[in-house]
Amino acid sequence: MPRFVDRVVIHTRAGSGGNGCASVHREKFKPLGGPDGGNGGRGGSIVFVVDPQVHTLLDFHFRPHLTAASGKHGMGNNRDGAAGADLEVKVPEGTVVLDENGRLLADLVGAGTRFEAAAGGRGGLGNAALASRVRKAPGFALLGEKGQSRDLTLELKTVADVGLVGFPSAGKSSLVSAISAAKPKIADYPFTTLVPNLGVVSAGEHAFTVADVPGLIPGASRGRGLGLDFLRHIERCAVLVHVVDCATAEPGRDPISDIDALETELACYTPTLQGDAALGDLAARPRAVVLNKIDVPEARELAEFVRDDIAQRGWPVFCVSTATRENLQPLIFGLSQMISDYNAARPVAVPRRPVIRPIPVDDSGFTVEPDGHGGFVVSGARPERWIDQTNFDNDEAVGYLADRLARLGVEEELLRLGARSGCAVTIGEMTFDWEPQTPAGEPVAMSGRGTDPRLDSNKRVGAAERKAARSRRREHGDG
């Protein structure tokens, strides 16, 4: 069973809004109480929240489907439905959210950072909210909108100050275990490290984190070996350290060629974040070189031989042995100083304020195009939303939809394009036979659907009239 997962594809479905209620107020001595249907509750959204106690995306590996609660339906007596609860999902710090096309949606850094992955649908209006001066007793209500549904890719990019890179079996895991309390798996065969290992290193009053990235080989930036899957974990590292095995017996390898090969792979790799968080490109990050395994006599000689050549590149060079712990303290304090210098030299990242992007107010645009089969297709945010809100089992609701489309100008545009009575018109997922409200060329008269003529009448039978009527019925019965 995998213990560390740093890339998953998940399926999110926010809650749908509740349906509005169509009801009439019923109360003693109030025969015409009017509409009192409540609105439906909004659907729950799916929100990612950064939790420092979460370190992997393993939970999403086994449960990739996330569904939020839907809103409750409205009820009579002007009672609105309850809103669906938001589904808050905990993710590790450093999680990057990508859409289906690979576009970056969010870079979640910092405890408590939130991102709305899928928005809940709006609740439908009840007939009380639909009542107006000309529509005093609507016999229908609007349906709730569907919640947002989409597939997302989550990638975890480790947050560490120092990233250790090197060929397999260079001693990176041994170095992490020697300078920190981390206990990574260590063995004498290549690719022992299959997941990044993090360790916290203390340097006097300061502390920093070190990430051990699985071994790289030539072509890692193009997907060879394990490098492409784990190179993303060094994107956030402030300092990159080349760990070189000076005791290797492989032909054609030496410290200089190993460093050049690693630099080639780093130069070919394109980070997803593109210098976000003010870290800059990988090529601009400070470097250090660790010549490892100098406890072997031949390795010590080789390290001393190439040390000056590497130092000419302007990189600090440390000759260490994780087996005997030789020169580990100079390495620890040297890396701590490099991190401090780099952080002091780079510009201070200005905290980004949360950006609220409201739903566009002007969504009245629409297009009408022939479908090639004698029908027409109407596209537009507002008409498609109205279709989803309409209960087609209610004739009055369908009439209300026709009025809304006519006011928007859809009927006029269909007539202009030569639409005839009975032709197929598709809006969203609904296809129906179109019937114009008025003949072509005549103005569209907006009817007050949902009106009740009894509400406009003041003719009510009083107590005296009812008493007289009872007397007449008695007399008629006696006769």
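Backbone N, Cα and C atoms are what each Cβ position is placed from, and that goes for glycine too.
If you look for the noted substitutions, you won't find them, since the model keeps the original residues.
Per Swiss-Prot, domain 'Obg' is recorded for 2-159. The average per-residue pLDDT of the prediction over the domain 'Obg' (2-159) is 90, rounded to a whole number.
Look at K172 (GTP binding site): DSSP puts it in a helix. Neighbours of K172 (GTP binding site), defined as other CB atoms within 10 A of its CB across all chains, total 31. As annotated by Swiss-Prot, GTP binding site applies to 166-173, 191-195, 212-215, 292-295, 321-323.
According to Swiss-Prot, the Mg(2+) binding site annotation covers S173, T193. Of all Cβ atoms in the shown protein chains, 25 besides its own fall within 10 Å of the Cβ of S173 (Mg(2+) binding site).
Counting every protein chain shown, 30 other Cβ atoms lie within 10 Å of the Cβ of D212 (mutagenesis position). D212 to A appears in Swiss-Prot as a mutagenesis experiment; the accompanying note says: No GTPase activity.
Among the features that Swiss-Prot reports, domain 'OCT' is placed at 358-436, with the record citing sequence analysis. The residues of the domain 'OCT' (358-436), classed with DSSP into helix (H, G, I), strand (E, B) and coil, number 30 helix, 16 strand, 33 coil.
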Return one of helix, strand or coil for P214 (GTP binding site), based on DSSP. coil
Does S321 (GTP binding site) have same-chain partners at least 6 apart in sequence with Cβ under 8 Å from its own Cβ, and which are they? N292, K293, I294, D295, N327
Roughly how many Å separate the Cα of P214 (GTP binding site) from that of S173 (Mg(2+) binding site), to the nearest whole number? 9
Rounded to an integer, what is the Cα-Cα distance in Å between S173 (Mg(2+) binding site) and G166 (GTP binding site)? 11
Cα distance, D212 (mutagenesis position) to K172 (GTP binding site), nearest Å? 6
Least crowded of the binding-site residues G166, S169, P214, K293, counting other Cβ atoms within 10 Å of each Cβ, is S169
Between D212 (mutagenesis position) and G166 (GTP binding site), how far is it from one CA atom to the other, in Å? 9
